[in-house]
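Scroll down for the structure; my scribbles are underneath it.
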Amino acid sequence: MASLGVQLVGYILGLLGLLGTSIAMLLPNWRTSSYVGASIVTAVGFSKGLWMECATHSTGITQCDIYSTLLGLPADIQAAQAMMVTSSAMSSLACIISVVGMRCTVFCQDSRAKDRVAVVGGVFFILGGILGFIPVAWNLHGILRDFYSPLVPDSMKFEIGEALYLGIISALFSLVAGVILCFSCSPQGNRTNYYDGYQAQPLATRSSPRSAQQPKAKSEFNSYSLTGYV
């Protein structure tokens, strides 16, 4: 039988992973302006996300513009959008499925069926974590490649934004949650314990009354025959 505490820990991590992935997907600071070289003194700082880009002035005013078209964006941005949306959908579905398979709920009272449902929820968490980790790692690689490339001008270089750190942590939470839910159930162990108890109980109840009744019957018969002839 799966441990209730382990399942709760896995489910909470999955919820945190879903929340972090959704926030990281919407944040506009996947890439932030790099203040190196000639661009160390500038009046405007830029940040780019999956859905919008923002400009922060030296006065503290920030202006954000949503991308006017999605089809005109670079291929890596489009792929990141699709994978992050799919990751959030997978994690949301995993949260719903895992609720049915957890021991603290009243759904699906059969313990074996609950274990199977919990494993399915864990698999969806793992898929959501993988889909959320790929675009984050992809953008992280592109930022580091352009930053250390001598062919890219200093004004075109960006640094790692806070959204990427949040995306990495959220993806790891989803992966760990899926692994916990998948390995917290052991159907084979439950099956062996169930059959062992079922076979041992009838043998104990049937053998003990017979052994106790046979000597008693012999003693009654012997006493009856002796008193009758005397």
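Note that Cβ sites are derived from N, Cα and C of the backbone, with glycine treated the same way.
None of the noted substitutions appears here; every position holds its original residue.
Over all protein chains present, the Cβ of E53 (mutagenesis position) has 17 other Cβ atoms lying within 10 Å. E53 to Q appears in Swiss-Prot as a published mutagenesis result, with the remark: Does not affect the channel activity.
For the mutagenesis of C54 to S, Swiss-Prot gives this note: Does not affect trafficking to tight junction. Causes loss of pore formation. Impairs transepithelial conductance. Impairs sodium paracellular permeability. The structure shown keeps the original residue. Counting only same-chain residues at least 6 apart in sequence, those with a Cβ under 8 Å from the Cβ of C54 (mutagenesis position) are P28, N29, F46, S47, K48, T62, Q63, C64, D65.
Look at C54 (mutagenesis position): DSSP puts it in a strand. C54 to A appears in Swiss-Prot as a mutagenesis experiment; the accompanying note says: Disrupts trafficking to tight junction.
In the three-state DSSP scheme, C64 (mutagenesis position) is classed as strand. Its own atom aside, the Cβ of C64 (mutagenesis position) has 13 Cβ atoms within 10 angstroms in the protein chains shown. Mutagenesis annotation in Swiss-Prot: C64 to S, described as Does not affect trafficking to tight junction. Causes loss of pore formation. Impairs transepithelial conductance. Impairs sodium paracellular permeability; the structure shown retains the original residue.
According to Swiss-Prot, the mutagenesis experiment C64 to A carries the annotation: Disrupts trafficking to tight junction.
Every protein chain considered, the tally of other Cβ atoms within 10 Å of the Cβ of D65 (mutagenesis position) stands at 10. The mutagenesis experiment D65 to N is recorded by Swiss-Prot, whose note states: Markedly decreases cation permeability.
Over all protein chains present, the Cβ of D76 (mutagenesis position) has 12 other Cβ atoms lying within 10 Å. In Swiss-Prot, the entry for mutagenesis D76 to N states: Does not affect the channel activity. The structure shown retains the original residue.
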What does the structure give for the C-alpha distance between E53 (mutagenesis position) and D76 (mutagenesis position)? Integer Å is fine.
16
